[in-house]
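Okay, structure first, notes after.
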Amino acid sequence: MGAAGSKLEKALGDQFPEGERYFGFENFGNTCYCNSVLQALYFCVPFREQLLEYYTSNKSVADAEENLMTCLADLFSQISSQKKKTGVIAPKRFVQRLKKQNELFRSYMHQDAHEFLNYLLNEVVDILEKEAKATKTEHETSSSSSPEKIANGLKVPQANGVVHKEPIVTWVHNIFQGILTNETRCLRCETVTARDETFLDLSLDIEQNSSITSCLKNFSSTETLHAEDKFFCDKCCSLQEAQKRMKIKKPPHILVIHLKRFKYIEQLGRYKKLSYRVVFPLELKLSNTVEPYADVEYSLFAVVVHVGSGPNHGHYVSLVKSHNHWLFFDDENVEMIEESAVQTFFGSSQEYSSNTDHGYILFYESLGPTK
């Protein structure tokens, strides 16, 4: 990779970003699903910064227990502290830990990059929550052995001994979490019932010759609940016809969109890859949001691409935008690409096409406030 590395340095020349590192990852037998997602996360700057901060504050703890997050922090630190600007790194410790922890990733079979991303983010959240709880328990034990709180110098007994626990919000939530609101309107009494739910990514159904904007509109389209799908209205105290729609109540800072390219075909009894052409813009305006976030804008910075004609075989690569340059990561290989090359990964407008490189997971960063 020395030649390829020097080629990349030559291509960037004096435009090589100060302090940045572009390293390919070694493949340990079908670990491209992991490599492509890790590259996208490394170039998700807020995620990288938090992880490096975590590494710095934890490396002094001699008896720190190894977990997936410490292995990931170690890998990111290894990349960022390289003396060389380009090269190849073997994420061996991380991959070994992943396989040890989850049997799903143990085989040499083709794995799903979206499943891996989901698992990784949820695992990091679990680790951070456990650590936050342990710190809180330690703090509470040392600060007070009495179950009573002190307010203005007076002891205030807790109501019936009930402690209201606030949910722990980690930095992963601050970066990736958004809130969806599910609105259901009873067609008899017009009462609107709203139910909120959080998300770390949005999985969108796709159609041929469509765009992310139209997929998002479909995601938020109004659905009528009738016949056996009637809605139980609390006000009418009975099953009623209703209209239901999903909107984004709070958009995340980093919006991750998963395109549902693998569809189960009943007649075939198996999954099929949808190679549909779905345009994903470099700048995205969200229109299915609730005030005050109307028309919040996002900029694309990474794409995980699935290469291949079927769901059970193929390859994953990633496209990453770093300091206004677009880079193509294919395991050990890293090269510079033109921004216009991104559109070659939209998909195919014909059913059968020689182009099998399709955008699968998209990473967008908010250009405005989402807090």
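Every residue, even glycine, has its Cβ placed from backbone N, Cα and C.
The annotation domain 'USP' is assigned in Swiss-Prot to 23-367.
For the mutagenesis of CYS32 to Ser, Swiss-Prot gives this note: Loss of activity. The structure shown keeps the original residue. Mapped onto three states, the DSSP output places CYS32 (mutagenesis position) in helix. Around the Cβ of CYS32 (mutagenesis position), the same chain contributes HIS315, TYR316, VAL317, ASP330, ASP331, each under 8 angstroms and 6 or more positions distant in sequence.
Summarising the annotation, Swiss-Prot assigns active site, nucleophile to CYS32.
Taken from Swiss-Prot, the feature active site, proton acceptor covers HIS315. Following the DSSP three-state reduction, the secondary structure of HIS315 (active site, proton acceptor) is strand.
Counting every protein chain shown, the Cβ of HIS315 (active site, proton acceptor) has 18 other Cβ atoms within 10 Å.
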